[in-house]
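K.L.:
I grabbed these lines from Swiss-Prot:
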- ASP47 to Glu: Reduces catalytic activity by 80% (MUTAGEN)
- ASP47 to Ala or Asn: Complete loss of catalytic activity (MUTAGEN)
- ASP47, ASP161, HIS163: Mn(2+) binding site (BINDING)
- HIS81 to Glu: Complete loss of catalytic activity (MUTAGEN)
- HIS81, HIS162, ARG426: glycophospholipid binding site (BINDING)
- ASP161 to Ala: Complete loss of catalytic activity (MUTAGEN)
- GLU360 to Gln: Reduces catalytic activity by 70% (MUTAGEN)
- ARG426 to Lys: No effect (MUTAGEN)
Amino acid sequence: MQNAESWFKKYWHLSVLVIAALISVKLRILNPWNSVFTWTVRLGGNDPWYYYRLIENTIHNFPHRIWFDPFTYYPYGSYTHFGPFLVYLGSIAGIIFSATSGESLRAVLAFIPAIGGVLAILPVYLLTREVFDKRAAVIAAFLIAIVPGQFLQRSILGFNDHHIWEAFWQVSALGTFLLAYNRWKGHDLSHNLTARQMAYPVIAGITIGLYVLSWGAGFIIAPIILAFMFFAFVLAGFVNADRKNLSLVAVVTFAVSALIYLPFAFNYPGFSTIFYSPFQLLVLLGSAVIAAAFYQIEKWNDVGFFERVGLGRKGMPLAVIVLTALIMGLFFVISPDFARNLLSVVRVVQPKGGALTIAEVYPFFFTHNGEFTLTNAVLHFGALFFFGMAGILYSAYRFLKRRSFPEMALLIWAIAMFIALWGQNRFAYYFAAVSAVYSALALSVVFDKLHLYRALENAIGARNKLSYFRVAFALLIALAAIYPTYILADAQSSYAGGPNKQWYDALTWMRENTPDGEKYDEYYLQLYPTPQSNKEPFSYPFETYGVISWWDYGHWIEAVAHRMPIANPFQAGIGNKYNNVPGASSFFTAENESYAEFVAEKLNVKYVVSDIEMETGKYYAMAVWAEGDLPLAEKYYGGYFYYSPTGTFGYANSQWDIPLNSIIIPLRIPSELYYSTMEAKLHLFDGSGLSHYRMIYESDYPAEWKSYSSQVNLNNESQVLQTALYEAVMRARYGVSPTMGTQEVLYKYAYTQLYEKKMGIPVKIAPSGYVKIFERVKGAVVTGKVSANVTEVSVNATIKTNQNRTFEYWQTVEVKNGTYTVVLPYSHNSDYPVKPITPYHIKAGNVVKEITIYESQVQNGEIIQLDL
């Protein structure tokens with residue numbers, strides 16, 4: 001019994017760590033299981049699919065991997081900034097489990113981020129223990145397991161991205177660096193050069209190296225550690241630090257990290273902060289040299305050099321400041337590109353223009369209206385944000401009293417992470433560790449002051465005096481920190497994201513039914529040369545074509561369809577209209593087909609993929625990228641729908657025109673300009689009004705309208721509209737926007753009421769497929785003479801999709817000099833499942849003629865004479 005009690009006293013923390021790990025497994029693996037292992041093995045988000053692509057290619061070519069990918073950002077190709085750590089970790093795991101492609105490989109990869117999230121309790125424990133104590137460390141390890149928000153979402157089953165490993169290795173680097181410092185401080189050089197002592201900074205160097213190999217911009221840990229040293233030297237009279245051993249630990253750490261990075265340092269032509277280039281190597285080596293210079297300054301200080309030259313105690317801090325200024329100045333003079341790259345890191349906290357439409361880039365504490373909010377703080381950290389802030393303030397107060405170097409270092413890190421968080425909400429997954437560590441400090445102090453630790457000690461045999469009232473209060477505070485945080489995490493962990501079935505089915509169809517599938521599948525697994533520049537189109541070994549969609553979907557198109565997307569989630573291929581740059585934004589927001597054709601011709605577009613999100617919510621992002629700034633996108637939007645107290649549904653140009661006490665539908669209705677864009681004509685109008693684009697595939701309906709279809713006739717416009725209005729009003733009562741399928745219906749309703757007569761393209765008020773694929777074709781050219789009094793010619797045909805939905809294709813052209821010319825994209829004998837089920841009806845005045853178009857005529861742009 002005594003042995004068991006003794007063991008528990010010594011290793012009690014292990015039981016808490018095991019409990020934390022089990023809770024983490026529940027949140028990260030068990031909760032989202034059914035959303036990942038479903039109709040396929042569904043990886044989350046976008047970037048995990050690109051890792052899947054890289055890992056599949058690496059397994060095929062092991063141990064070689066690609067550093068340039070001509071399969072994306074077509075036709076130029078992209079340099080690959082996804083680091084080797086996760087690529088090789090996933091490849092080795094796939095090889096070990098004989099899962100080298102497809103669903104079996106994705107099943108293995110799905111567990112990697114969750115494992116990283118579970119293991120994160122260890123570096124958080126280490127870091128907290130080295131700065132505070134074991135009790136706070138155990139609490140921090142428990143808290144990091146239940147932090148909700150970005151950290152949870154990026155360490156959940158299926159989300160195989162490097163983000164969890166960024167956070168993991170950054171905290172590991174800080175923890176092992178401070179561990180090395182704590183083990184070295186107070187010892188002479190001969191003792192610290194022993195194998196056991198040297199192991200500490202070597203391990204720290206390995207963790208920094210792995211951090212950079214997980215994320216190319218991970219070199220930022222070097223200036224953070226140098227900042228630790230800078231303040232330790234500048235505040236030498238205040239901070240209690242063993243500066244000599246601190247400098248030596250840094251020298252060894254940076255040297256080892258440079259060696260770890262060295263094999264991957266030359267995979268990009270030039271310097272870059274994100275691609276694997278010599279830049280990171282120079283930062284790490286330069287940091288080692290700077291640390292060595294700090295060591296030399298401290299040696300001079302020890303022998304009284306600064307006193308002898310008349311500088312006194314201010315000499316050493318002054319020397320450090322001068323050295324820092326000289327180094328920065330030399331960088332700007334000798335290598336301005338290097339310095340510019342270094343300073344570019346600062347821009348991550350000041351996103352502008354289109355970048356502000358990226359969800360993970362938007363400033364953390366502000367709404368899109370510019371209002372300050374703490375909503376994100378609650379969603380991403382639960383109660384731990386507030387406990388963490390209290391912990392930071394307490395730590396700052398305690399530092400002023402104790403003057404501890406590790407505590408100062410941790411505060412510098414916390415401040416740096418807070419600044420990053422302020423600028424971009426994506427850095428919430430970094431700040432999670434800050435909130436856990438400092439919440440643990442705050443709770444540990446509370447537990448100590450309120451006798452909870454005494455009560456726990458009494459439970460295993462101690463006889464401490466305590467106040468049960470205090471203990472109860474401590475438990476209440478613990479509950480306030482833990483319970484709401486866990487409840488949030490539990491609610492957020494049930495869904496892992498990723499492509500829905502409509503998207504997956506559409507891209508699987510594309511892979512199997514668009515030209516040259518075998519060539520693309522073979523080329524997908526090859527190694528590619530890395531060009532010196534990607535400013536010019538890549539030289540492909542066979543005739544290729546591009547697929548244009550919004551950048552969110554580029555990785556899915558590449559990984560699932562094995563086709564070449566023009567835009568991708570690296571924000572490549574987006575383009576703009578203000579500088580006339582061909583790309584996805586300039587294509588989809590094009591206000592006429594001729595401009596869209598200019599873009600498509602430049603980028604060799606063959607297929608267009610649109611979804612209901614691009615048609616509705618994501619259109620705003622496309623407009624901002626195209627126009628260059630948030631306010632400039634407003635021209636695509638008009639007024640609002642409302643439900644009045646008298647029970648009528650109305651439209652108002654502004655909120656000021658809405659009757660008092662009305663329910664405002666939280667949905668901006670598009671302006672006339674929107675309805676003239678390519679995105680509207682493709683998805684909303686099903687291609688009506690277009691000459692060179694035809695639908696070839698339609699996915700199933702959005703989920704909500706698929707469920708409505710059991711009670712509503714989707715061909716009955718009145719029933720569809722009433723259902724949409726009812727849903728919109730019911731959701732508006734709670735301030736919630738209509739579902740996307742309903743937004744489409746309301747967009748169509750607004751068009752019929754406001755703009756249809758002027759624009760002349762009839763639209764049926766009905767939902768349609770979530771994803772649509774269009775083919776760009778030359779089109780059959782039908783031309784002929786008309787009567788003298790005819791000013792326009794209209795064409796229509798009924799089209800039936802693979803979902804058995806029918807719609808009317810319409811096009812109207814002007815008559816010039818008694819002659820009309822219309823280009824028709826659909827053929828009646830197409831191999832694609834979407835095709836006309838009636839002849840084209842061509843009408844000029846009172847004359848109507850029918851015509852059947854053949855696939856060869858559409859593909860070759862043949863001219864057909866038909867006088868009216």
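Heads up, the Cβ atoms here are built off N, Cα and C, so glycines get one too.
This is the original sequence, none of the listed changes applied.
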K.L.:
At the level of the C-alpha atoms, what whole-angstrom distance separates HIS162 (glycophospholipid binding site) and HIS81 (mutagenesis position)?
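P.N.:
Rounded to a whole number, the Cα-Cα distance is 11 Å.
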K.L.:
Between HIS81 (mutagenesis position) and ASP47 (mutagenesis position), how many Å separate their Cα atoms?
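P.N.:
About 12 Å separate the Cα atoms of these two residues.
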K.L.:
Are there any residues in the same chain, six or more apart in sequence, whose C-beta is under 8 angstroms from the C-beta of ASP161 (mutagenesis position), and if so which?
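P.N.:
Same-chain residues close to ASP161 (mutagenesis position) (Cβ under 8 Å, separated by 6 or more) are GLY45, ASP47, PRO48, TYR51, LEU86, PRO113, ARG154.
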K.L.:
Just to verify a number: CA distance, HIS163 (Mn(2+) binding site) to ARG426 (mutagenesis position), in angstrom, no decimals.
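P.N.:
ARG426 (mutagenesis position) has its Cα 9 Å from the Cα of HIS163 (Mn(2+) binding site).
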K.L.:
May I have the list of same-chain residues other than HIS81, HIS162, ARG426 whose Cβ is within 8 Å of the Cβ centroid of the recorded glycophospholipid site, in sequence order?
P.N.:
ASP47, PHE82, ASP161, HIS163, GLU166, TRP215, ALA217, ILE274
K.L.:
When a 10 Å sphere is centred on the Cβ of ARG426 (mutagenesis position), how many other Cβ atoms does it contain?
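P.N.:
That number is 19.
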K.L.:
To test your reading of the Mn(2+) site: which residues beyond ASP47, ASP161, HIS163, same chain only, put their Cβ within 8 Å of the Cβ centroid of those residues?
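P.N.:
Along the chain, the qualifying residues are GLY45, PRO48, TYR51, ARG154, PHE159, ASN160, HIS162, ILE164.
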K.L.:
Which one of these recorded positions, HIS81, HIS162, HIS163, has the sparsest Cβ neighbourhood, judged by other Cβ atoms within 10 angstroms?
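P.N.:
Among the recorded positions HIS81, HIS162, HIS163, the lowest count of other Cβ atoms within 10 Å belongs to HIS81.
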K.L.:
Return the count of C-beta atoms lying within 10 angstroms of the C-beta of ASP47 (mutagenesis position), excluding that atom itself.
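P.N.:
For ASP47 (mutagenesis position), the count of other Cβ atoms within 10 Å is 20.
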K.L.:
For glycophospholipid, with binders HIS81, HIS162, ARG426, what's the maximum Cα separation in whole Å?
P.N.:
18
